[in-house]
Amino acid sequence: MSSQKVFGITGPVSTVGATAAENKLNDSLIQELKKEGSFETEQETANRVQVLKILQELAQRFVYEVSKKKNMSDGMARDAGGKIFTYGSYRLGVHGPGSDIDTLVVVPKHVTREDFFTVFDSLLRERKELDEIAPVPDAFVPIIKIKFSGISIDLICARLDQPQVPLSLTLSDKNLLRNLDEKDLRALNGTRVTDEILELVPKPNVFRIALRAIKLWAQRRAVYANIFGFPGGVAWAMLVARICQLYPNACSAVILNRFFIILSEWNWPQPVILKPIEDGPLQVRVWNPKIYAQDRSHRMPVITPAYPSMCATHNITESTKKVILQEFVRGVQITNDIFSNKKSWANLFEKNDFFFRYKFYLEITAYTRGSDEQHLKWSGLVESKVRLLVMKLEVLAGIKIAHPFTKPFESSYCCPTEDDYEMIQDKYGSHKTETALNALKLVTDENKEEESIKDAPKAYLSTMYIGLDFNIENKKEKVDIHIPCTEFVNLCRSFNEDYGDHKVFNLALRFVKGYDLPDEVFDENEKRPSKKSKRKNLDARHETVKRSKSDAASGDNINGTTAAVDVN
């Protein structure tokens, strides 16, 4: 009788090992991942290790300096310690070239979050290796985003209720969570969840290859972005881990096929759980739909294994759920064809068709005439609220789906005058008018250090898109999207009084037809949609929203949304 360990909350579906044919397909999967650039070089890996070593030294120096300021002796200050942990894709071992490193700085109880954003921030700025830095202290999990020796790093901080943080510390003990506030709990949870996932899969190497493939697939198919209502990296990792538990002896190629089959047929909102949900020592909320109405509202719940268990997919909306399920069905069809030798793995990873899929798009552009750091904060806020706009749009009568794209489009221009800034806002975002921007200097990675550009005033732009599919039986019907769009603009403006300065921060929402999308959303080898010549000019049938005096003064533009959208 087999004594194989059982992983997960149920027994396996199958314990059969891989066949010769399946191993061959697995080899071809790995080759395709290499071809797609999923693996980094040994030198790139060594660079990451060196950067993390420097950050560990900085973490200890940070704790030491804060300790000395609080009148500790030199010996006590050194013993106070400080340690960094990684989490996310790097910790899981599935990072690729250019991936960021999610990094947690753990500090003792006398070091505060304010110290992190002052003392540690200053230590980072002293380093010659620092390329970029953007502190976001007001984020859900307060964060400092940096680029260090060319590597993007997201730094968060957690304070433990103990006087020392030695290098030997691990985070597995639930008692470490005592007496922490919610932000510290959330910060610690990333590393704790990542470590548990690795402990809960039968064969970590099989899991890693399968997860690399799913990450690549999800990015190519534009279903990878927690902020926009799709699963993020941790959620995709847990979904892959659950399939590995059900097929403990399968190779990665088989895991992929079963991944799409099982999840396309899953009885949502039945949760995906890697182990029984645990109680613990804290009076904190643990995911429980029997108690909490909010938990019952989760459409595709994927539950973190580390205490306190949370839903990693609470951001999924009705529209993004539809998109994800469509992609699961496509995955079933293609992987079945791969196993029948009718298609190759490259077919699975083909780019999405988002900008060809819909006739109508809502274009959301955040503008900043100021510093890059100002724009990162403003555009980051706008991005974080797009999901709320999606939820308001998808419940309108006549809208079948409001599908957010997962990647903002970033650009910046030299902008010497206010007239230039107004021109950018007026002409950007439409194929018909975007050539007017050629009169301004576009800032690129290649020219940004030139003296004439480096010191020039700049306008920064971040543009997001929502594809709209309408369900209108009466062709004379129109859909009014003005109210949710206006509420969205007002919400973004309300978060900080600085965002009321319309000479610096602006926000434009425009209703754009597929053939009028700007060139930047298409690859060079893609043929952009064209306007059908036989169709009547529908623009004349649009009832344009007239800007109120306050809107005109503010500089916000919601004209392009049109209050009554003609969807014919």
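In case you wondered, yes, glycine gets a Cβ from its N, Cα and C as well.
Values in this document were obtained by computation on a predicted structure and should not be read as measured data.
What Swiss-Prot records for TYR87, GLY88, SER89, SER99, ASP100, ILE101, ASP102, ASP154, LYS215, TYR224, GLY233, VAL234 is ATP binding site. In this view, GLY233 (ATP binding site) is surrounded by 23 other Cβ atoms within 10 Å of its Cβ, with every protein chain counted.
DSSP assigns ASP100 (ATP binding site) to coil in the three-state reduction, placing it in neither a helix nor a strand. Summarising the annotation, Swiss-Prot assigns Mg(2+) 1 binding site to ASP100, ASP102.
The annotation Mg(2+) 2 binding site is assigned in Swiss-Prot to ASP100, ASP102, ASP154.
There are 18 other CB atoms within 10 A of the CB of ASP154 (mutagenesis position), with all protein chains counted. Swiss-Prot documents ASP154 to Ala as a published mutagenesis change and attaches the note Loss of enzyme activity.
Quoting Swiss-Prot on the mutagenesis of ASN189 to Ala: Slightly reduced rate of adenylyltransfer. Under the three-state DSSP scheme, ASN189 (mutagenesis position) falls in the helix class.
LYS215 (mutagenesis position): 23 other CB atoms within 10 A of its CB, across all protein chains. What Swiss-Prot notes for the published mutagenesis of LYS215 to Ala is this: Reduces rate of adenylyltransfer about four-fold.
Looking at Swiss-Prot, the entry for mutagenesis of ASN226 to Ala says: Reduces rate of adenylyltransfer by half. Neighbour density for ASN226 (mutagenesis position): within 10 A of its CB lie 19 other CB atoms from the protein chains shown.
In this structure, CYS485 (mutagenesis position) is part of a helix by DSSP. For the mutagenesis of CYS485 to Arg, Swiss-Prot gives this note: Abolishes interaction with FIP1; when associated with Y-489. The structure shown keeps the original residue.
For the mutagenesis result VAL489 to Tyr, the note given in Swiss-Prot is Abolishes interaction with FIP1; when associated with R-485.
Between VAL489 (mutagenesis position) and ASP154 (mutagenesis position), the C-alpha separation comes to 28 Å. A separation of roughly 8 Å, to the nearest angstrom, links the Cα atoms of ASN226 (mutagenesis position) and GLY233 (ATP binding site).
A 10 Å radius around the C-alpha of SER89 (ATP binding site) takes in none of the mutagenesis positions listed as ASP154, ASN189, CYS485. Recorded residues ASP100 (ATP binding site) and ASN189 (mutagenesis position) have their alpha carbons 18 Å apart, per Cα-Cα distance.
Counted within 10 Å of its Cβ, the other Cβ atoms near ASN189 (mutagenesis position) come to 24, all protein chains included. Max Cα-Cα distance over the annotated ATP binders (TYR87, GLY88, SER89, SER99, ASP100, ILE101, ASP102, ASP154, LYS215, TYR224, GLY233, VAL234) is 19 Å. Across the fold, the C-alpha of TYR87 (ATP binding site) and the C-alpha of LYS215 (mutagenesis position) stand 16 Å from each other. Around the Cβ of SER89 (ATP binding site), the number of neighbouring Cβ atoms within 10 Å comes to 22.
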